[in-house]
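Student: Below is a structure I'd like to ask you about.
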Amino acid sequence: MNSKKRGDETLKVLHICRQFSPSVGGLEDSLLNLARSQRQRLGIDAEVLTLDTVFGRPGKLPHRDVVDGIPVTRLAWRGSTKYPLAPQVLRHIGGFDLLHVHAIDFFFDFLAWTWPLHRKTMIASTHGGFFHTGALRRIKEIWFRTITPISVRAYKKIVACSYSDADLFRHVAAGRLITIENGINQTRFRDAASRTPNRTILAFGRFAVHKRLKLLFQLVALLRAYNSGWNIIVAGQDSNLTADDLRAQARACGIEDSLRIVSGPSDAELRGLMGEASFFGCLSAHEGFGLAAVEAMSAGLVPILSNITPFARLMQQGAAGVMVNPDNLAPGAREAEDMAAALPETADALRARNMDVASRYDWHSVAHEYARLYQQVLGRALPEANMAAAGAE
């Protein structure tokens with residue numbers, strides 16, 4: 001690869017992250033959509049460098065791969081999944097104009113501390129930082145106040161993927177911080193929700209502790225006290241919880257017979273599950289952006305959400321749904337039942353309203369914003385034809 005590029009030549013960008021497809025999650029999906037838009041619509045030669053396993057699954061993935069047209073290189077690693085070590089990353093960055101690091105982990109710190117050796121132009125996207133769970137929280141807080149601010153200095157810009165991330169990083173990344181909210185694939189699940197109003201809740205994503213699915217099961221138990229027609233479908237893949245763990249939680253809440261778990265659904269299968277539901281549920285303790293909620297709204301589902309910052313922002317933008325206080329589920333359950341009872345008259349209006357809010361989160365626009373940021377930090381323009389195509393989106 002040529003390490004030196006003229007302004008009229010293809011820009012080479014290496015996206016670096018610890019997990020990518022076939023792993024499933026908000027970060028993985030966001031990066032897939034961004035890199036795909038960059039390659040297909042902006043003429044940016046975007047590649048991905050990641051680790052060679054899906055956390056929680058046995059086996060190794062191929063060292064070289066192509067995912068949806070995106071070249072992928074995977075590295076062996078050691079240590080903990082919370083901070084996986086892969087120092088050989090330095091062997092793979094030489095031919096790129098810009099390194100785009102995703103999330104705050106080993107790659108973020110190591111590439112910063114070795115910057116005097118490689119001297120690459122770098123930006124980083126936050127994706128929620130590393131506060132997705134309470135695990136090791138005290139250590140994380142100390143790290144975030146001491147190590148992270150030093151690492152930040154090696155990056156031209158730190159991109160908050162949500163306004164809650166911007167609040168989190170505003171002190172450690174002062175002067176470098178900008179906000180570019182994530183987008184969604186607007187065609188993936190658009191208008192997929194059931195046309196027949198019902199009391200089925202769909203939850204989808206990783207089976208992870210911070211998603212607080214047990215809390216959602218407790219809410220369903222309260223809802224079933226109002227109307228026995230309430231049930232829940234949980235679709236996703238094992239993470240730090242398994243499908244058996246979820247069944248045990250549902251059993252403890254008395255709703256085992258009202259739960260259906262679908263492991264590892266394809267997009268087509270997930271779209272089909274949306275066609276069985278009227279509601280989407282997520283009572284997560286933390287979300288960097290809330291990708292699944294926005295995707296659910298694009299399908300026309302009515303969201304039932306915890307009162308964390310990214311979800312509150314969706315409601316402020318006009319989403320039609322229910323915000324639940326995790327410390328007091330009863331009022332949220334009452335509101336959800338009232339909304340379900342009114343669906344025969346209100347479903348079409350709620351569907352249109354939620355789809356409209358979701359339509360504002362478009363990956364083509366997000367990719368264009370990142371392209372402008374790349375121009376800024378590199379001090380050079382992308383080819384005019386590419387930027388004109390981006391502006392036409």
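Using the three backbone atoms N, Cα and C, a Cβ is placed for every residue, glycine included.
Below are the features listed in Swiss-Prot for this protein:
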type: MUTAGEN; residues: Asp109 to Ala; note: Decreases strongly catalytic activity
type: MUTAGEN; residues: His127 to Ala; note: Decreases strongly catalytic activity
type: MUTAGEN; residues: Ser162 to Ala; note: Decreases strongly catalytic activity
type: MUTAGEN; residues: Lys211 to Ala; note: Abolishes catalytic activity
type: MUTAGEN; residues: Leu270 to Ala; note: Decreases catalytic activity
type: MUTAGEN; residues: Glu287 to Ala; note: Abolishes catalytic activity
Student: With a 10 Å radius around each C-beta, find which of these mutagenesis positions (Asp109, Glu287) has the fewest other C-beta atoms nearby.
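Tutor: Ranked by other Cβ atoms within 10 Å, the mutagenesis positions Asp109, Glu287 bottom out at Asp109.
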Student: According to DSSP, folded down to helix, strand and coil, what is Asp109 (mutagenesis position)?
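Tutor: Assignment for Asp109 (mutagenesis position) reads helix.
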Student: Restricting to the chain of Lys211 (mutagenesis position) and a gap of 6 or more, list residues whose Cβ falls under 8 Å of its Cβ, or answer none.
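Tutor: The list for Lys211 (mutagenesis position) reads Ala203, Gly205, Cys282, Leu283, Ser284, Ala285, given in order along the sequence.
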Student: For Ser162 (mutagenesis position), what is the secondary structure by DSSP, using just helix, strand and coil?
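Tutor: DSSP call for Ser162 (mutagenesis position): coil, neither helix nor strand.
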Student: Three states by DSSP: which one describes His127 (mutagenesis position)?
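Tutor: DSSP call for His127 (mutagenesis position): coil, neither helix nor strand.
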Student: Secondary structure at Leu270 (mutagenesis position) (DSSP, helix/strand/coil)?
Tutor: helix
Student: When a 10 Å sphere is centred on the Cβ of Leu270 (mutagenesis position), how many other Cβ atoms does it contain?
Tutor: 21
Student: Out of His127, Ser162, which of these mutagenesis positions shows the lowest number of other CB atoms within 10 Å of its CB?
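Tutor: Per-residue Cβ counts within 10 Å for the mutagenesis positions His127, Ser162 bottom out at Ser162.
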Student: Rounded to an integer, what is the Cα-Cα distance in Å between Asp109 (mutagenesis position) and Glu287 (mutagenesis position)?
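Tutor: Rounded to the nearest whole number, the Cα-Cα distance is 22 Å.
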Student: Write down the Cα-Cα distance for His127 (mutagenesis position) and Ser162 (mutagenesis position), rounded and given in Å.
Tutor: 8
Student: By the DSSP assignment reduced to helix, strand and coil, which category contains Glu287 (mutagenesis position)?
Tutor: coil
Student: Tell me the Cα distance separating His127 (mutagenesis position) from Glu287 (mutagenesis position), rounded to the nearest angstrom.
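Tutor: Glu287 (mutagenesis position) and His127 (mutagenesis position) have their Cα atoms 9 Å apart.
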